[in-house]
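Comments concern the structure below.
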Amino acid sequence: MRSIKCVIIGDGAVGKTSLLISYTTNSFPTDYVPTVFDNYSTTIAIPNGTASSPLELDNGNDKRGSLSSASSSPSTDRKLYKINLWDTAGQEDYDRLRPLCYPQTDIFLICFSVSEHASFANVTEKWLPELKQTSNIEGTSLYTKLGKYPILLVGTKSDLRDDPATQKKLQEANSDYVSQEEIDELVQRCGFMGYTECSAATQAGVREVFEQAVRYAIYEPESPNQKSANHTLTDELTTATTNTNGDKNIREQKQQPHHNNSTDSTLPKGSLQQEKEALNIKPTKKGQKDKIHEQSKSKGSKIASNNHHNKQAKPKTRNDKKKKKSKCVIL
């Protein structure tokens, strides 16, 4: 059975210990005792076939602490994990002691109260800088491969959003609950894995907090080498498909008969004759005179040719006549 180390941090009195007790014992503590250091251990069942990307896990969260994905659906195909929960003190007196439990942590939970803006502001002003300085969150595979910190942001005391006394108190202080828009912007800007809300008093969303934390902890992102290999294979397949289609097009072009682009070969005979008749423009008067001149010139050339032929013929002489007469026989 794989063991998951989960460390919970956040301001004092935001409900970290109450969250852990509510999850492990199904009860809500009524007395507040500041935590110095405590450790809880339990077994959690996670359905097989985790999401292929952390974004899919986050999309299953309705932002109010209930997952609509595989965590809430009944399934017999589950895998057991041992989750070790490390509770820490949020007071400044323990700033030097607290980082001793950070090494080899699989997932961090940074908690804040949805009704206290000061605890929400400390997420980026105190807790994230402390983790960067005293832990190895920037050396995890999630950060090196995805640019995401192994951190789940948790809003506690979600039941106070509908509490009239808390609403009145916030109005008197000219304040309000931490809005969902503020939370989404912080998660995106800081590179957290996701966000969820819960209430230890009503146990709403408590179980889903740790199921989601385990999913993030066991998620194994694709390495850059695997991505490069997959992209290379995809490019090769695309190139091969393109070349095959190109060769096919060339063969089809070679098999097609050659067509002349001239107008005479593309137009039908009837339409070609009509087009020629339409383009046959009647000659002008000047053109008629030129035609008559050409005809007379042609006749004159024929007469001249006949005269020349007659001149070349030899005329008969007197001697020729005498020779004919001398042929007569005298009896």
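We number each residue from 1, going along the chain as drawn.
Just so you know, glycine gets a Cβ as well, placed from its N, Cα and C.
Sequence-distant contacts (6 or more apart, same chain, Cβ under 8 Å) of Lys16 (GTP binding site) comprise Ile8, Ile9, Gly10, Thr35, Asp87, Thr88, Gly90, Cys111, Thr156. Per Swiss-Prot, GTP binding site is recorded for 10-17, 87-91, 156-159.
Here the residue is the original one, but Swiss-Prot notes a mutagenesis experiment at this spot, Gln91 to His: Cells sensitive to calcofluor, caffeine and Congo red. Other C-beta atoms found within 10 angstroms of the C-beta of Gln91 (mutagenesis position) number 14, with every protein chain shown included.
Residues near Ala13 (GTP binding site) in space but far in sequence (CB under 8 A, at least 6 apart, same chain), listed by position: Tyr32, Gly90, Ser113.
Sorting the binding-site residues Thr88, Ser158 by the number of other Cβ atoms within 10 Å puts Ser158 first.
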